[in-house]
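The active site, nucleophile feature in Swiss-Prot is assigned to ASP11; the stated evidence is a curator's inference. Taken from Swiss-Prot, the feature active site, proton donor covers ASP13. If you look up Swiss-Prot, you'll see LEU12, ASP13, SER69, ARG70, LYS100 marked as phosphate binding site. Marked as substrate binding site by Swiss-Prot: TRP20, ARG70. Quoted from Swiss-Prot, the note attached to the mutagenesis of ASP11 to Asn or Glu states: Abolishes enzymatic activity. Quoted from Swiss-Prot, the note on mutagenesis experiment ASP13 to Asn is: 92% loss of enzymatic activity. Among the mutagenesis entries in Swiss-Prot is SER69 to Ala, noted as: Abolishes enzymatic activity. Under its mutagenesis annotations, Swiss-Prot gives LYS100 to Arg the following note: Abolishes enzymatic activity. In Swiss-Prot, a mutagenesis experiment is listed as HIS103 to Lys or Ala, annotated with the note 50% decrease in enzymatic activity. Here the residue is the original one, but Swiss-Prot notes a mutagenesis experiment at this spot, ASN127 to Asp: 50% decrease in enzymatic activity. According to Swiss-Prot, the mutagenesis experiment CYS138 to Ser, Ala or Gly carries the annotation: No effect on enzymatic activity.
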Amino acid sequence: MTRLPKLAVFDLDYTLWPFWVDTHVDPPFHKSSDGTVRDRRGQNIQLYPEVPEVLGRLQSLGVPVAAASRTSEIQGANQLLELFDLGKYFIQREIYPGSKVTHFERLHHKTGVPFSQMVFFDDENRNIIDVGRLGVTCIHIRDGMSLQTLTQGLETFAKAQAGL
């Protein structure tokens, strides 16, 4: 059987949704009567299309999920996770400005999962480099999170575990 990570960690901006929550949209957010999520100005807010399936797949595989975001819009990011009904997937959330290394040190401390047993999905190369130095398997996202990217990430993790 393919080895699975003990923790899958996701950035939020340009990984789960196609914007920066602290600059491109205007919190607070709400869910309209038609079920769409909107910002204060009424702008429609959406996830990348396959994000709910990605998180559901990890849940079905028994892989816990965490968030690691450097946004300064902490309340808005958490609000969006709840409005999109994604909060149920996340066992930990590290959402605050600063180095992603700090986010991962706290995730390690809170979960007990070794860095080598984590996989991390992020759109910013600097975060990939910094977190990769900890021994985390890092996957650089280019066009938002998708099932294909998840599959590639899990394969990369399994190969790293096998020493390939």
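For all residues, glycine too, the Cβ spot is worked out from N, Cα and C.
Original residues only.
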Would you work out the biggest C-alpha to C-alpha distance among LEU12, ASP13, SER69, ARG70, LYS100, the residues that bind phosphate according to the record, and give it in angstrom as a whole number? 14
Within 8 Å of the Cβ centroid of the phosphate site residues LEU12, ASP13, SER69, ARG70, LYS100, which other residues of the same chain have their Cβ? ASP11, THR15, ALA67, ALA68, THR71, ALA77, ILE95, ASP122, ASN127
Inter-residue Cα distance where the pair is ASN127 (mutagenesis position) and ARG70 (phosphate binding site), in Å: 10
Give me the CA-CA distance between HIS103 (mutagenesis position) and TRP20 (substrate binding site), in Å, as a whole number. 18
For SER69 (mutagenesis position), the nonlocal same-chain Cβ neighbours (under 8 Å, six or more residues apart) come out as ASP11, LEU12, ASP13, ALA77, GLU94, ILE95, TYR96, HIS103
Going by DSSP, give the three-state secondary structure for CYS138 (mutagenesis position). strand
Please list residues from the chain of LYS100 (mutagenesis position) whose Cβ is under 8 angstroms from its Cβ, counting only those at least six apart in sequence. ALA68, ARG70, ASP122, ASN127, ASP130, VAL131
Measure from the CA atom of CYS138 (mutagenesis position) to the CA atom of TRP20 (substrate binding site) and give the result in Å, rounded to a whole number. 21
Close in space, distant in sequence - CYS138 (mutagenesis position), Cβ under 8 Å, 6 or more apart: VAL119, PHE120, ASP122, ASN127, ILE128, VAL131, GLY132
If H, G and I count as helix, E and B as strand, and all else as coil, what does DSSP give for ARG70 (phosphate binding site)? coil
These are the mutagenesis positions: ASP11, ASP13. Which one scores highest on other Cβ atoms within 10 Å? ASP11
